[in-house]
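K.L.:
Among the features that Swiss-Prot reports, adenosine binding site is placed at Asp16, Tyr77, Thr155, Tyr157, Ser158, with the record citing experimental evidence. Taken from Swiss-Prot, the feature S-adenosyl-L-methionine binding site applies to Asp16, Asp21, Asp22, Ser23, Tyr77, Ser158, Asp210, Asn215, Ser269, Arg270, Arg277, Asn278, Ala279, supported by similarity to another entry. Recorded in Swiss-Prot as a mutagenesis result, Phe213 to Tyr carries the remark: Improves activity against a wide range of substrates that are modified at the C-2 position of the adenine group. Experimental mutagenesis is annotated in Swiss-Prot for Ala279 to Leu, with the remark: Improves activity against a wide range of substrates that are modified at the C-2 position of the adenine group. Among the mutagenesis experiments that Swiss-Prot reports, Ala279 to Tyr is described with the note: Increases the conversion of 5'-CIDA into 5'-FDA. Improves activity against a wide range of substrates that are modified at the C-2 position of the adenine group.
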Amino acid sequence: MAANGSQRPIIAFMSDLGTTDDSVAQCKGLMHSICPGVTVVDVCHSMTPWDVEEGARYIVDLPRFFPEGTVFATTTYPATGTTTRSVAVRIRQAAKGGARGQWAGSGDGFERADGSYIYIAPNNGLLTTVLEEHGYIEAYEVTSTKVIPANPEPTFYSREMVAIPSAHLAAGFPLAEVGRRLDDSEIVRFHRPAVEISGEALSGVVTAIDHPFGNIWTNIHRTDLEKAGIGQGKHLKIILDDVLPFEAPLTPTFADAGAIGNIAFYLNSRGYLSLARNAASLAYPYNLKAGLKVRVEAR
């Protein structure tokens, strides 16, 4: 029986391996060999190599879109070949949905049962946002030679310590038998900057540049704006890195900004405050990067 309780096991695969050689194909070939009939969905293989925080952003919302029991094989492994092992966790999708309840109860066909999913990843912080947004039921260090090679290739732990065991788990191998159970303190996490709210002003950071469009994503969520009394139509001043100000109303779409090139403030598909130019790049002309400070003021 597959991990999702059906005859069609699913692995969603994210990595930094790229698609210019056969690395991803090797991983997927092993997945199909170990778990015949598996459906392997490519999430992304072009993330910035070794960027754990970027990878974490790509995997946190996945349970909203996949059937219960899906195995998420997620990897960027800068410490390949070292004592850094993989961790396998069972998470339960939040009752209000994987992205703070955006679609909960909407009846639009996207809401899933409050069921469990398995993530497997290097224990290097990649699961930070997953664990914070969803919580988890149980976590294990992946060490059993029933699911990983006895002598793993030291330069390719993404294959040996993530792809291979993900296939065994998708095929129904018991999660509790992949290795010893981990205490919460043993799961590596990175620091996530907090959003500060003072009246109708908020402070946060740029979390990502939305390639290839050049839009700017922040860590300020819809719920943070609501706490500050800010909603659609509110005119805002947003200052980046203390020196670069932009002004516009918060609107649902880019087109609401008007002419091409006009500034648009909007909530991205993940529910976070973002900045853009209508049909043009905002980030690239200024060479803006993740990590910049963001200040939002209602006007």
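Just so it is clear, glycine is given a Cβ too, placed from its N, Cα and C backbone atoms.
Those substitutions? Not in this structure, it's all original residues.
Have a look at these and tell me how they're positioned relative to everything else.
P.N.:
With a cut-off of 8 Å between CB atoms and residues at least 6 apart in sequence, the same chain places Thr84, Pro122, Asn124, Tyr157, Ser158, Met161, Val162 near Tyr77 (adenosine binding site), listed in sequence order.
Long-range Cβ contacts of Ser269 (S-adenosyl-L-methionine binding site) within its own chain (separation 6+, distance under 8 Å) are none.
Less than 8 angstroms from the CB of Phe213 (mutagenesis position) sit Ala276, Ser281, each of them six or more residues away in the same chain. Under the DSSP three-state reduction, Phe213 (mutagenesis position) is assigned to coil, being neither helix nor strand.
Of all Cβ atoms in the shown protein chains, 14 besides its own fall within 10 Å of the Cβ of Ala279 (mutagenesis position).
Ala279 (mutagenesis position) falls within neither a helix nor a strand when secondary structure is assigned with DSSP, and so counts as coil.
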K.L.:
Could you state the whole-number distance in Å separating the C-alpha atoms of Asp210 (S-adenosyl-L-methionine binding site) and Ala279 (mutagenesis position)?
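P.N.:
Just about 13 Å between their Cα atoms.
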K.L.:
On the three-state reduction of DSSP, what should I expect for Tyr77 (adenosine binding site)?
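P.N.:
Coil, per DSSP.
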K.L.:
In DSSP terms, helix, strand or coil for Tyr157 (adenosine binding site)?
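P.N.:
DSSP assigns Tyr157 (adenosine binding site) to helix.
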